[in-house]
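Some features that Swiss-Prot has for this protein:
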type	residues	note
MUTAGEN	Arg36 to Cys	In ct46ct99; loss of function. Does not affect mei-1 degradation. Prevents mei-1 degradation during the transition from meiosis to mitosis; when associated with A-92
MUTAGEN	Glu66 to Lys	In ct46sb18; gain of function
MUTAGEN	Ser92 to Ala	Abolishes phosphorylation by mbk-2. Abolishes interaction with mel-26. Prevents mei-1 degradation during the transition from meiosis to mitosis; when associated with C-36
MUTAGEN	Ser92 to Asp	Phosphomimetic mutant. No effect on the interaction with mel-26
MUTAGEN	Gly126 to Ser	In ct46sb9 and ct46sb17; gain of function
MUTAGEN	Ile195 to Lys	In ct46sb3; dominant negative
MUTAGEN	Pro225 to Leu	In b284; dominant negative
MUTAGEN	Leu231 to Pro	In ct81; dominant negative
BINDING	Gly233, Pro234, Pro235, Gly236, Thr237, Gly238, Lys239, Thr240, Arg351, Arg352	ATP binding site
MUTAGEN	Pro235 to Leu	In ct93; dominant negative
MUTAGEN	Arg351 to Ala	Severe loss of ATPase activity and complete loss of microtubule severing activity
MUTAGEN	Arg352 to Ala	Severe loss of ATPase activity and complete loss of microtubule severing activity
MUTAGEN	Arg414 to Lys	In ct46ct89; dominant negative
MUTAGEN	Gly470 to Asp	In ct46ct82; dominant negative
Amino acid sequence: MNGDVQSVIRGYLERAQVAKTMSDAGRWNEAGDLLRQLMTDVKSCKISASNRDEHDARNTFLRALEANLKLVQQNVRDEDDLHEAMTRQSGSPEPPADPDVWSKPSPPLPSSSKFGATKKGVGAAGPRPREISKSTSSMSTNPADVKPANPTQGILPQNSAGDSFDASAYDAYIVQAVRGTMATNTENTMSLDDIIGMHDVKQVLHEAVTLPLLVPEFFQGLRSPWKAMVLAGPPGTGKTLIARAIASESSSTFFTVSSTDLSSKWRGDSEKIVRLLFELARFYAPSIIFIDEIDTLGGQRGNSGEHEASRRVKSEFLVQMDGSQNKFDSRRVFVLAATNIPWELDEALRRRFEKRIFIPLPDIDARKKLIEKSMEGTPKSDEINYDDLAARTEGFSGADVVSLCRTAAINVLRRYDTKSLRGGELTAAMESLKAELVRNIDFEAALQAVSPSAGPDTMLKCKEWCDSFGAM
């Protein structure tokens, strides 16, 4: 069996282990969902028609998954039957059948599973429930505890092929949550040329995202493109900007996600959000999933203070990361993440990021270009010495440099007393200030007001981590 198939099967085995853990914990519905999805993925694997070993391995694995799914389904049925029996035992006795005394009871509703399949035998035995008045049913339920309705139609746009995503298996608020993170390639107009510096990062992203779409025949076998990358560095160095730029240049659908986007108060729904995120990324492929502050989502597992819900989300995320790296899946999904504290990442998650790149603070040339670019479109004096400003902003991040330029531009206003002006006088004064030039004195005042936001300790720790675990 070749290495590609072995690698894929290892990923499937990890997902099967997650399903077993869910089943052992009594989370049978979630285990059933994962097993069904896993069986679908295994069946869709494209393997050589002439390789009997690969066919036998896949069939054996499918039989094992099917056996586990039957056990899970039996547990779900047993739990439902027990719940129904307890409900009948604690409910009211069978009403008289005299139609003059009692109204005819309504027929029992079939109990449906999560996927719309009707349970066999449910409602065939036991007393039929009495008709419940509207007033009684409305009093028995707290409206605050009821999930919103499921009107998912029209939330998601069509993909490039004109197809619509079937989101009927998800609650509407879950679909809305993921839709809020998505920007189609027509909504993003940035370019890598807008990003100053970071030449090594641009090169790797160009090789991993743009070129495979232009010349896919080259990126085969060992040259298969990278699927996941994490950018580690101090805050304000342009990690988010470069993610948006590469998504625009490659005409990819862009998902920007934080830990709060993946959170829900409903048990099990956070995992569904993660699953839907990757399903939509594959549906709208080519796609880029950008996860900011990945350390808040993928921190070290096993900590004493870690909540069970957090572990479940991490497990689902790891499973989906492996799913998006299926070598037999031609739908291009690239996972790009950023962090300021990479040493907090879980080891299993760190392994899934094939490229781990250090993003340093901008050097003197990058700072000069950034000051010049920031001042474009703003009236300024020719006396401004950009070389001197670049030299005096050592230790500044890209965001700090932009903040310095904005402060200098605002300082034009502070050179004049506008506190006593009102109405037309204030409007006229502000209109004249639009043409006022930004001068050296404004930058001098800005340098006194703006300090570097990134501490040297953070910079050093990021560099040490990338020296130990980086992969360029």
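The backbone N, Cα and C atoms fix where each Cβ goes, and this holds for glycine too.
Of all the binding-site residues in the list Gly233, Thr237, Lys239, the shortest Cα-Cα distance to Pro225 (mutagenesis position) is found for Lys239. Comparing the mutagenesis positions Arg36, Arg351, Arg414 on other C-beta atoms within 10 angstroms of each C-beta gives the minimum for Arg414.
A simple way to gauge crowding: the CB of Gly470 (mutagenesis position) has 16 other CB atoms within 10 angstroms, across all the protein chains here. The DSSP secondary structure for Leu231 (mutagenesis position) is strand. Of the candidate binding-site residues, Gly233, Thr237, Lys239, the one lying closest to Arg36 (mutagenesis position) when CA atoms are compared is Lys239.
The DSSP secondary structure for Arg352 (mutagenesis position) is helix. In this structure the residues listed as binding ATP are Gly233, Pro234, Pro235, Gly236, Thr237, Gly238, Lys239, Thr240, Arg351, Arg352; their two most distant Cα atoms lie 25 Å apart.
Arg351 (mutagenesis position) sits 11 Å from Gly470 (mutagenesis position), taking the C-alpha atoms as the reference points.
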